[in-house]
Amino acid sequence: MASRGALRRCLSPGLPRLLHLSRGLA
């Protein structure tokens with residue numbers, strides 16, 4: 001499941017951004 005770790009690593013920095021976007025949209 002190396003791809004899973006890579007995805008998590010790529011999403012890690014993007015998660016906060018997504019949260020901010022969702023908060024602004026909500």
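Each Cβ is built from the backbone N, Cα and C atoms, and glycine gets one as well.
Among the mutagenesis experiments that Swiss-Prot reports, A6 to S or T is described with the note: Abolishes kinase inhibitor activity and converts peptide to a substrate for PRKCH and PRKCE but not for PRKCA. Under the three-state DSSP scheme, A6 (mutagenesis position) falls in the helix class. Around the Cβ of A6 (mutagenesis position), the number of neighbouring Cβ atoms within 10 Å comes to 10.
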